[in-house]
Amino acid sequence: MGSRETPSSCSKTLETLDLETSDSSSPDADSPLEEQWLKSSPALKEDSVDVVLEDCKEPLSPSSPPTGREMIRYEVKVNRRSIEDICLCCGTLQVYTRHPLFEGGLCAPCKDKFLESLFLYDDDGHQSYCTICCSGGTLFICESPDCTRCYCFECVDILVGPGTSERINAMACWVCFLCLPFSRSGLLQRRKRWRHQLKAFHDQEGAGPMEIYKTVSAWKRQPVRVLSLFRNIDKVLKSLGFLESGSGSGGGTLKYVEDVTNVVRRDVEKWGPFDLVYGSTQPLGSSCDRCPGWYMFQFHRILQYALPRQESQRPFFWIFMDNLLLTEDDQETTTRFLQTEAVTLQDVRGRDYQNAMRVWSNIPGLKSKHAPLTPKEEEYLQAQVRSRSKLDAPKVDLLVKNCLLPLREYFKYFSQNSLPL
């Protein structure tokens, strides 16, 4: 079974079904889906599925109530309390809002933790924290080829049933609670239209003014169409599986434009439409006859040409990266034009400074992953930058890749073993 320490051995032919459609239909809609899903998933035996669907029949003693998160099962089973009145993450009864993915509540501190962890990914392409409670440590990895979610041992044992983690760990292939056609596993009940719920939760509870796009079901995801300005990011897109080497008409597309001086709206409309627009200042040490601010203004101009129509519902993302060349005034201007604050990304391994970039983007998760720098940290970073005449392209590519990982929730990706740069 795949975990953060154990690579997945599951067959990558599992078919993903439209679970939102099944969840919003009749109460019996899961029955035909169960049969269809099992037939289309030969790597997953029926008895393996039963393991994660069963709730523990072990009786709970009313005279010895448990503590901590163990209270969740006790309150639901013994005290008959609605699980919506209990925080799924910590077990407190001080519920602030609803959990967006599963039936249950969230207290205020856990709500903040959930928002911060929602779109954080590790280098292996999977989410960094548990999908339910946002804890780290050793996690079960969903082995559906189109899923990036992980779950902690404690959540599956408490919410599905004691011993569930051991049974999952013994399975050759495990598919998670958001991918299975069965909406209930023990106390864990997937919400209907959970992608809508997730967007509404982020837009309502998030600290920033920028809304996110609803994540896209795997079977609806389309190949991404990218416009890359000033720098070619084809290697990054291939490493993420968005572009295939020698890709035909079925793969993603990339339009690279190095000099946009004479580009006008009709050019962009002819090349497009696009799902992602990327731009950056020139790398440190590069010979260039234009000031760094020129790249920002040109990026903003081209971005206006590429924006979808206002009534369009398709996800559209943009990202502008500064190789720490913009002055303080330029940074303020960029924030005003792009209408979002910058985030500073650092690649520090041990005590060795590798690279850093400032990023303005509407891609979700960036602000929670990279906290603002203190003035002392900013001064140290600038000193490190001045000491390097030129940053290696692979190190820049790694930072770009980390920014684009959340887009796997929106667009089709192809190669399963393409993540390392």
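Counting starts with 1 at the first residue shown.
Backbone N, Cα and C define each Cβ position, glycine as well.
So, quick note: what you're seeing has the original residues, none of the substitutions.
Per Swiss-Prot, the feature domain 'ADD' maps to 75-207; the stated evidence is sequence analysis.
Around the Cβ of F297 (mutagenesis position), 14 further Cβ atoms fall within 10 Å across all displayed protein chains. Under the DSSP three-state reduction, F297 (mutagenesis position) is assigned to helix. Under its mutagenesis entries, Swiss-Prot includes F297 to A or E with the note: Loss of binding to DNMT3A.
Across the domain 'ADD' (75-207), the DSSP tally of helix, strand and coil residues reads 43 helix, 19 strand, 71 coil.
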